[in-house]
Amino acid sequence: MDGHDSEDTKQSTADMTAFVQNLLQQMQTRFQTMSDSIITKIDDMGGRINELEQSINDLRAEMGVEGTPPPASKSGDEPKTPASSS
């Protein structure tokens, strides 16, 4: 009877190991798919940003203001230094 219990334990351990390996493989595949999707979306957003920047520059050139800096942000992200205000 001990030999039979030992075989059941070994089979149960093998089944659990196979289950966990399969689960980890599925998780890896899903993670890779999501990662690829995120990278693709980030690349697309980067392309759109570049297109928007080019459109803005084209519009500014048409308006004749190409040499002027863009308006300062109102959020205070760019603090003014005394040297730049004189």
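Every residue number used here counts from 1 along the chain in the order it is shown.
Glycine is no exception: its Cβ is also placed from the backbone N, Cα and C atoms.
For the recorded site, Ser35 (mutagenesis position), the DSSP three-state label reads helix. Its own atom aside, the Cβ of Ser35 (mutagenesis position) has 10 Cβ atoms within 10 angstroms in the protein chains shown. In Swiss-Prot, a published mutagenesis experiment is listed as Ser35 to Ala, annotated Dominantly expressed in the cytoplasm in normal conditions. Impaired translocation from the cytosol to the nucleus upon heat shock (HS).
Residues within less than 8 Å, Cβ to Cβ, of Ile42 (mutagenesis position) and separated from it by at least 6 positions along the same chain comprise none. DSSP gives Ile42 (mutagenesis position) a helix state. Among the mutagenesis entries in Swiss-Prot is Ile42 to Met, noted as: Expressed both in the cytoplasm and nucleus in normal conditions, but strongly reduced interaction with HSFA1A and HSFA1B; when associated with K-45.
Swiss-Prot lists Met45 to Lys among its mutagenesis entries, and the accompanying note reads: Expressed both in the cytoplasm and nucleus in normal conditions, but strongly reduced interaction with HSFA1A and HSFA1B; when associated with M-42. In this view, Met45 (mutagenesis position) is surrounded by 10 other Cβ atoms within 10 Å of its Cβ, with every protein chain counted.
Here the residue is the original one, but Swiss-Prot notes a mutagenesis experiment at this spot, Ile49 to Lys: Expressed both in the cytoplasm and nucleus in normal conditions, but strongly reduced interaction with HSFA1A and HSFA1B; when associated with K-52. In this chain, no residue six or more apart from Ile49 (mutagenesis position) has a CB-CB distance below 8 Å. In the three-state DSSP assignment, the secondary structure recorded for Ile49 (mutagenesis position) is helix.
Quoted from Swiss-Prot, the note attached to the mutagenesis of Leu52 to Lys states: Expressed both in the cytoplasm and nucleus in normal conditions, but strongly reduced interaction with HSFA1A and HSFA1B; when associated with K-49. Of all the Cβ atoms in the protein chains shown, 10 others lie within 10 Å of the Cβ of Leu52 (mutagenesis position).
Between the CA atoms of Ser35 (mutagenesis position) and Met45 (mutagenesis position) there is a gap of 15 Å.
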